[in-house]
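The block underneath contains the structure these notes are about, expressed in structure tokens.
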Amino acid sequence: MSGIKKEPIESDEVPQQETKNNLPSAPSEMSPLFLNKNTQKAMQSIAPILEGFSPKTSASENMSLKLPPPGIQDDHSEENLTVHDTLQRTISTALGNGNNTNTVTTSGLKKADSESKSEADPEGLSNSNIVNDADNINSISKTGSPHLPQGTMDAEQTNMGTNSVPTSSASSRKSSTSHPKPRLPKVGKIGVCAMDAKVLSKPMRHILNRLIEHGEFETVIFGDKVILDERIENWPTCDFLISFFSSGFPLDKAIKYVKLRKPFIINDLIMQKILWDRRLCLQVLEAYNVPTPPRLEISRDGGPRANEELRAKLREHGVEVKPVEEPEWKMVDDDTLEVDGKTMTKPFVEKPVDGEDHNIYIYYHSKNGGGGRRLFRKVGNKSSEFDPTLVHPRTEGSYIYEQFMDTDNFEDVKAYTIGENFCHAETRKSPVVDGIVRRNTHGKEVRYITELSDEEKTIAGKVSKAFSQMICGFDLLRVSGKSYVIDVNGFSFVKDNKAYYDSCANILRSTFIEAKKKMDMEKKNLPIIREEKEQKWVFKGLAIIIRHADRTPKQKFKHSFTSPIFISLLKGHKEEVVIRNVNDLKIVLQALRIALDEKAGNPAKIKVLANALEKKLNFPGTKIQLKPVLNKENEVEKVQFILKWGGEPTHSAKYQATELGEQMRQDFDLLNKSILQNIKIFSSSERRVLHTAQYWTRALFGADELGSDEISIRKDLLDDSNAAKDLMDKVKKKLKPLLREGKEAPPQFAWPSKMPEPYLVIKRVVELMNYHKKIMDNNFAKKDVNSMQTRWCTSEDPSLFKERWDKLFKEFNNAEKVDPSKISELYDTMKYDALHNRQFLENIFDPGLPNEAIADELGSHSLVDRYPINVLAKNNFKIIDSHSMNNSGKNSSNSVGSLGWVLESGKTSTARNPKSSSQFDEPRFMQLRELYKLAKVLFDFICPKEYGISDAEKLDIGLLTSLPLAKQILNDIGDMKNRETPACVAYFTKESHIYTLLNIIYESGIPMRIARNALPELDYLSQITFELYESTDASGQKSHSIRLKMSPGCHTQDPLDVQLDDRHYISCIPKISLTKHLDMDYVQQKLRNKFTRVIMPPKFTPVNITSPNLSFQKRKTRRKSVSVEKLKRPASSGSSSSTSVNKTLD
């Protein structure tokens, strides 16, 4: 463009600050674009505004947020501290020679006023107190900092646009011993031989950590790699062994190990085989005079099977295993079963003899309506469903038939022994009531502690003794003052009960100490030469990528303009810019008002933006993104103006992140405690991500171990990337037609086969949205909405609730015009309100009784009565495949969950059951529940496709978005491999990097245990982990393996049903293995083979400006300076050395 007065800026110099003198003083300096009268008038109106600010680029690049040193706070102020209160901020610029860093530090530490907490923000975590984005940091002093060890970086980084950025390295935390726990004389070593998923479960972690905290015991976790791949001669030796069967566990192998090493065992491994056959369990219980319900048996398999070893054990307990012939049986009538002359009348319970088969049927008497109920492993919030066609017993397989008993209070009792003299018991709602599972915030079934009667305590002791299981769970029924055992579950712990954890640890401690005394006496009397074996595979390192915790719904308005007024806001940049500072947002608001006055664009669009920006101006996290569109001459022809707000961390985020940090600390204490000495933490610059990283870090190290560690900002790795924008836009254009009438989804779209086509689902959602809009408007007009909910999260109120929903109602008022990108906003909002505004949700969408006429247009039936549910969610995020981990020959096509999704019943009863778990089970909320279900379906099958529909698109978008992060992770793992001590690197980021990184992994060709279309929703705090293990052979040669895991995060299938407390948070689902243990070089090569598929653009993150320049002055030399990788510091800085900075200048 000609005719522009240029201000010369040296191409090798970064301006530290632009002043008012840099700004145009009159419209005569502007581009010919501005020569028409309206434009001149508009720019003359803007000119006075420009006198009040100094445009400059942000100085923040990569930076570190430091946790405070110990002792700056007392315990009583803990709850009042926010991220801002507990972080020191440093901005680091690595000099070009790489020998030192300059660190700019601001203390910014202050004690929060506890009296300032509002009723709406009981945790003192209002968003106004949370640390601002990394861009809004002012520095006041400089301090020296020793150079940090540089991670292994390869030549590939020259393609990723980050070779001038500091590598993933940060100072390591050194644990403090300001409050050391008392140390006691060492007793011995506890070996834990069980599948990792069980060993690292919450109860096991708590109990083992209690055992080792005073130094009496050390633990050795055998681990899946050793258990499955190593010979028992190479398994580590121990004094005491905790071992038990679960899916995939090689029980016979563990039995051979016990015979070889003879450790003290708390649960007899051979006797655990009894639990596989319900017939044997019942025979053992009878031998010990434990009451059980009356029963009949139909064995079509020849009876229970047992090897000689197990037969010998059973004989010791008075049970003889004999072959059994198939009995004569018949149904005398529809209600009476006869087996070998003995009869049983309905209702009765039909149980498979296989102890691992939970498909249990209950048959009801015809006089009570007939039919039956199918019980199954808990799926989401269901554990059973009624089937009116269930009349005749199954004729294939072997079954036990027990007389059905009406239990007291419709409850079952779950009992947990720790030896013969201790038993903890809890009640739960029986699954036969309505099949609805009540869950707490940890995702566990709601239970209540109950006191056992003397008779029940005696029963518990007999169960523990009969099965030779010190730790053993079993189920009781209480019927008219008597108790009956109906199932024995074997090794199991109580969940989420600290008193139980304490009791269990104390009893185990005493047991182990007594056992060690006997073992030592035996050694004295009969010296035994024991071979000592250390752990074969040692946990060496961890790279973990974590999505941020719970947030408010993200909202935005997006419009495009060609007016020079909007183009001038770019400050001459030709890439995306971001504006966050409140003063700068005020200037943009003034520009919008001027543009409205001068009709510089569609008035309706401008008015929407101006009104929204005025309301949200002071909201934390409000920002404007300006995305230029260039013509063939590389000049800006229009600007996409995007106003965003929301997406702020909620009060729940603190609890979620803290809990995850505590869990990881417990894992490290068990796997390799020395890893805590070398942990590096990185975060994107967004507030919700920083907030998560900070609370996770504090919990990981403990309040008494805060040191000088840093949370380092890595925008280049973890912030939004524009590199895949064009490709993602193309994919989004493909998604729109799929939602239109008559369009069938392509095969790779993976739409559930038995669901109506996407258009019909969208159409129904639009109908439901229109219906609920009328209800909400009616209730706002006729009811006192301010009294519906007394406490609000994140400073909301009824008007803001209505504003959010009104925006969604406009987006979903026409099935032909629904934008696929709005589906995530709908699902986001619905999930948020189900957790944080449930009381208001219930009241504002209450259609009233009797139902009003507006309900007639919907009809009385749902679109479908069976909804797709993720296979992993169906199995409670457990991989139910006993062979998958033993059969290395299986490829990914046979991996668990290859079908991905199955249909589950979504029917609800027509009348609310008094024992029902949720107010939303009432018929008047049938449409609201349907809306939630259908929004979930659309979210699951539409939103992940924004990152690619075809495999090629998924890989390309994945690489363009997360290639720098993927490369850095491999560099980190290589660095860990070469270290003598273990290490951990944690990356905190947002959803897009989680999905795209997973797509890279899946497209790399690494054999996976979970098919990609079986991956569940990746919710808040979802994680991807790379675990590194090391083995050293006799010659000193080292081998390394990698195992990939993932967690779906803080997820619930049914947010309307989960029972909440005031914290409104859902716990994190434990990690599940994506792969077996694989050779490290193999994994790295598989991933690197895909890296060369794309070439990263020289710049792929948005410019962040602190003050928009409304003059639209073209500055070619400035753009030139932005594009270079090495920029010299001005001479005034006192250094002539070049500075290596991030290519992205803010």
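Just so you know, glycine gets a Cβ as well, placed from its N, Cα and C.
The Cβ of Ser492 (substrate binding site) lies under 8 Å from the Cβ of Tyr416, Ile471, Cys472, Gly473, each on the same chain and at least six residues away in sequence. Positions annotated as substrate binding site by Swiss-Prot, on the basis of similarity to another entry: Ala197, Lys198, Arg377, Lys378, Lys414, Arg428, Ser492, Phe493, Val494, Lys495.
Sequence annotations record features per position, and here Swiss-Prot assigns ATP binding site to Arg278, Lys351, His358, Arg377, 402-405, 412-414, Ser430, Asp475, 487-489. The secondary structure of Asp412 (ATP binding site), as reduced to three states from DSSP, is extended strand.
Annotation of the published mutagenesis Asp487 to Ala in Swiss-Prot: Abolishes enzyme activity; the original residue is retained in the structure shown. In this structure, Asp487 (mutagenesis position) is part of a beta strand by DSSP. Here the Cβ of Asp487 (mutagenesis position) has 20 other Cβ atoms within 10 Å, regardless of which shown protein chain they belong to.
Mapped onto three states, the DSSP output places His548 (mutagenesis position) in coil. His548 to Ala appears in Swiss-Prot as a published mutagenesis result, with the remark: Does not affect enzyme activity.
A separation of roughly 10 Å, to the nearest angstrom, links the Cα atoms of Val488 (ATP binding site) and Lys414 (substrate binding site). Per-site Cβ counts within 10 Å over the binding-site residues Ala197, Val488, Val494 peak at Val488. Listed in sequence order, Pro649, Ala653, Glu686, Arg688, Val689, His691, Thr692, Phe988, Thr989, Lys990, Tyr1020, Leu1021 are the same-chain residues six or more apart from His548 (mutagenesis position) with CB atoms under 8 A from its CB. Look at the Cβ of each of the binding-site residues Asp412, Asp475 and count the other Cβ atoms within 10 Å; the largest number goes with Asp412. Of all the binding-site residues listed here (Arg278, His358, Lys414), the one with the fewest other CB atoms within 10 A of its own CB is His358. Spacing of Asp487 (mutagenesis position) relative to Asp475 (ATP binding site) is 5 Å (Cα to Cα, whole number). Relative to Lys414 (substrate binding site), the binding-site residues with Cα atoms inside 10 Å are Asp475, the candidates having been His358, Glu402, Phe404, Asp475. In this structure the alpha carbons, written CA, of His358 (ATP binding site) and Ala197 (substrate binding site) are 21 Å apart. Spatially close to Phe404 (ATP binding site) yet at least six residues away along the chain are Lys346, Pro347, Phe348, Val349, Ile362, judged by Cβ distances under 8 angstroms. Distance noted between the C-alpha atoms of Arg278 (ATP binding site) and Ala197 (substrate binding site) is 25 Å. The distance from the Cα of Asp475 (ATP binding site) to the Cα of Val494 (substrate binding site) comes to 13 Å. Sequence-distant contacts of Glu402 (ATP binding site), defined by Cβ-Cβ distance under 8 angstroms and a gap of at least six in the same chain, are Thr292, Pro293, Pro294, Arg295, Phe348, Val349, Lys351, Ile486.
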